[in-house]
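Student: Quick one: this structure, given as structure tokens, is what I'll be asking you about.
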Amino acid sequence: MKFLKRGVALALLAAFALTTQPAQAYEKDKTYKITILHTNDHHGHFWRSEYGEYGLAAQKTLVDSIRKEVAQEGGSVLLLSGGDINTGVPESDLQDAEPDFRGMNLIGYDAMAVGNHEFDNPLTVLRQQEKWAKFPFLYANIYQKSTGERLFKPWAIFTRQDIKIAVIGLTTDDTAKIGNPEYFTDIEFRKPAEEAKVVIQELNMNEKPDVIIATTHMGHYDNGDHGSNAPGDVEMARSLPAGSLAMIVGGHSQDPVCMASENKKQVNYVPGTPCAPDKQNGIWIVQAHEWGKYVGRADFEFRNGEMKMVNYQLIPVNLKKKVTWDNGKSERVLYTPEIAENPQMLSLLTPFQNKGKAQLEVKIGSVNGLLEGDRSKVRFVQTNMGRVILAAQIARTGADFGVMSGGGIRDSIEAGDITYKSVLKVQPFGNIVVYADMSGKEVVDYLTAVAQMKPDSGAYPQLANVSFVAKEGKLTDLKIKGEPVDPAKTYRMATLSFNATGGDGYPRIDNKPGYVNTGFIDAEVLKEFIQQNSPLDAAAFTPNGEVSWL
């Protein structure tokens, strides 16, 4: 397949319309039924959750039933992923997501966008994952610097009935910023919106599809307000010629894109209720939250070159809510009827699940003394476990200091060998490590608020590289890394997504321009830190009265 050089293609944009003009294979005045199914941000959740939610076995049952229904009505199905198959569940991470890709094969995925977390591993791992997958990895806007060539297929062509459908893959150019830089030495991430214009032109000149769809990993931001993130799907849709894409199957921001009103998503979407997708500049935009919690279903009618959406829904995959009864007892109940797990998928995945569990018992490091994480300590005083966790987050983010709720530390680690299971007992919640760049004045305001969190509560803060004296709601002698805070200087703070979004009453920082969600799970970050720094010296992390409350 030959592709036009970028500059030539851009120059031709002014001369050619982006609407498709195919050599038509479809019948005039005939209505075709096309169903697009989609998921995104799978993050290693090939197995059901501890509450029996989602998982690829139930997803296969659901997708199979939809395929059967659509086929009975004379229609066709295309199944797409918005990327980020990697990173999030130890049983998957330890096996380079092999169970996830093999499970996706069995379900019958047609294509996926390459997400930023596909680059959490070296490129050799991603190439191995391509070999496991029986569907193409699409990424139009990543190039090899040394050759100027694309590293992945920019698009794939599918024929459904007599309709020629092109699917483009695009990924956030933030990947270079939030990923591991050692893997990007010869990789260039170009602006996806600009690359989309080039690719659409290439397609219309060379392939002449009837329909063009983009599967993306760029994020959905209400009204295009992307803050410090790179522009997402909304911004791209607005930048393209109207209707040049039939739809964008998105990912990255991990939202149910269910609109409450124009340019505003529902804040707390309830599973099983109606979901109105976004539409910008004649282009539908969809996203199915995360982890396989939903399968998105978009039913289209194609007639005489036009794609019309006639139905859209997010279908929950065994999602449950916690209900407390009058007698005080509580249980988790399904939002919608239960979806049975597919036996063939269970047969495929069970050995991987068992292998992953066994690997959790493997030694990852050691420590020469107790790392104190007991509830009776972390909610009252600074502890060496808190310092180790925050040191790991600081190392991963390049932060100047770190803060987190003591209640997020759930266990101690005894002297001796450390296993991954030990780490997961300390940090079992799967929070994301995040950071924010703030002015010195903002740091003072933030830490003053955090210092109000009282002992004997989960909100009591564990801190690293911070010293102060707190008295009567004010801080004195506040220092970061031993130096007084400069109001005009910029500081980077590492914390967890839970606290960043206001958890435990902490000030929200996820709306700040300098906020970045790294996507890295807290336990994985701690595990890597232990591996790189073992044997740990417990005494080296012992607090020394840096912070005090009078």
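For all residues, glycine too, the Cβ spot is worked out from N, Cα and C.
Sequence unchanged from the original; the noted substitutions are absent.
As annotated by Swiss-Prot, divalent metal cation 1 binding site applies to Asp41, His43, Asp84, Gln254. The feature divalent metal cation 2 binding site is assigned by Swiss-Prot to Asp84, Asn116, His217, His252. Swiss-Prot gives this note for the natural variant Tyr139 to Ser: In strain: CDC 137-85 and CDC 179-87. Record note (Swiss-Prot), natural variant Lys197 to Asn: In strain: CDC 137-85. The unchanged residue is displayed. Where Swiss-Prot documents Val388 to Gly as a natural variant, the accompanying text is: In strain: CDC 179-87. One entry in Swiss-Prot concerns the natural variant Gln393 to His. Its note says: In strain: CDC 179-87. Under natural variants, Swiss-Prot gives Glu414 to Asp with this note: In strain: CDC 179-87. Marked as substrate binding site by Swiss-Prot: Phe429, Phe498, Asn499, Ala500, Thr501, Gly502, Gly503, Asp504. Under the heading of natural variants, Swiss-Prot lists Ala449 to Arg and annotates it as follows: In strain: CDC 179-87, CDC 331-86 and CDC 655-84. According to Swiss-Prot, the naturally occurring change Leu463 to Phe is described as follows: In strain: CDC 137-85. Among the natural variants in Swiss-Prot, Ala538 to Thr has the note: In strain: CDC 137-85. The residue drawn here is the original one.
In terms of burial and nearby residues, how do these features look in this structure?
Tutor: In the shown protein chains, 28 other C-beta atoms lie within 10 A of the C-beta of Asp84 (divalent metal cation 1 binding site).
Here His217 (divalent metal cation 2 binding site) comes close to Asn40, Gly82, Gly83, Asp84, Ala113, Val114, Gly115, Asn116, Leu170, Thr171, Thr172, Gly250, Gly251, His252: these same-chain residues lie at least six apart in sequence, with C-beta atoms under 8 angstroms from its C-beta.
Taking the Cβ of Tyr139 (variant position) as centre and 10 Å as the limit, one finds 27 other Cβ atoms among all the protein chains shown.
Lys197 (variant position): 19 other CB atoms within 10 A of its CB, across all protein chains.
There are 25 other Cβ atoms within 10 Å of the Cβ belonging to Val388 (variant position).
Under 8 Å, Cβ to Cβ, and six or more positions away along its own chain, Gln393 (variant position) finds Ala399, Gly402, Met404, Val433, Ala494, Thr495, Leu496, Asp522, Val525.
Taking Cβ-Cβ distances under 8 Å and a sequence gap of 6 or more within the same chain, the neighbours of Glu414 (variant position) are Leu370.
When secondary structure is read from DSSP and collapsed to three states, Asn499 (substrate binding site) falls in the helix class.
Long-range neighbours of Ala449 (variant position) (same chain, six or more residues apart, CB within less than 8 Å of its CB): Tyr506, Pro507. DSSP assigns Ala449 (variant position) to a helix in the three-state reduction.
Under DSSP, Leu463 (variant position) is assigned to a strand (E or B) in the three-state scheme. Its own atom aside, the Cβ of Leu463 (variant position) has 22 Cβ atoms within 10 angstroms in the protein chains shown.
When secondary structure is read from DSSP and collapsed to three states, Ala538 (variant position) falls in the helix class. For Ala538 (variant position), the Cβ neighbour count at a 10 Å cut-off comes to 19, with all displayed protein chains included.
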Student: Given the recorded substrate site (Phe429, Phe498, Asn499, Ala500, Thr501, Gly502, Gly503, Asp504), which additional residues of the same chain have their Cβ within 8 Å of the Cβ centre, ordered by sequence?
Tutor: Ser405, Asn431, Thr495, Leu496, Ser497, Tyr506
Student: List the same-chain residues at least 6 positions away in sequence whose Cβ sits under 8 Å from the Cβ of Thr501 (substrate binding site), in sequence order, or say none.
Tutor: Arg508, Asp510
Student: Ranked by the number of other Cβ atoms within 10 Å of their own Cβ, which of the binding-site residues His43, His252 ranks first?
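Tutor: Highest number of other Cβ atoms within 10 Å: His252.
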Student: With the cut-off set at 10 Å between Cβ atoms, which of these binding-site residues ends up with the most neighbours? Options: Phe429, Phe498.
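Tutor: By the 10 Å Cβ neighbour count, Phe498 comes out on top.
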Student: Near the divalent metal cation 2 site, what residues other than Asp84, Asn116, His217, His252 in the same chain have a C-beta no further than 8 Å from the centroid of the listed C-beta atoms?
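Tutor: The answer, listed by sequence position, is Asn40, Asp41, Gly82, Gly83, Ala113, Gly115, His117, Glu118, Thr171, Thr172, Thr175, Met218, Gly219, Gly251, Gly519.
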Student: Nearest to Gly503 (substrate binding site) in three-dimensional space, by Cα, is which of the recorded positions Asp41, His43, Gln254, Leu463?
Tutor: Leu463
Student: Distance between His43 (divalent metal cation 1 binding site) and Ala538 (variant position) at the Cα atoms, whole Å?
Tutor: 32
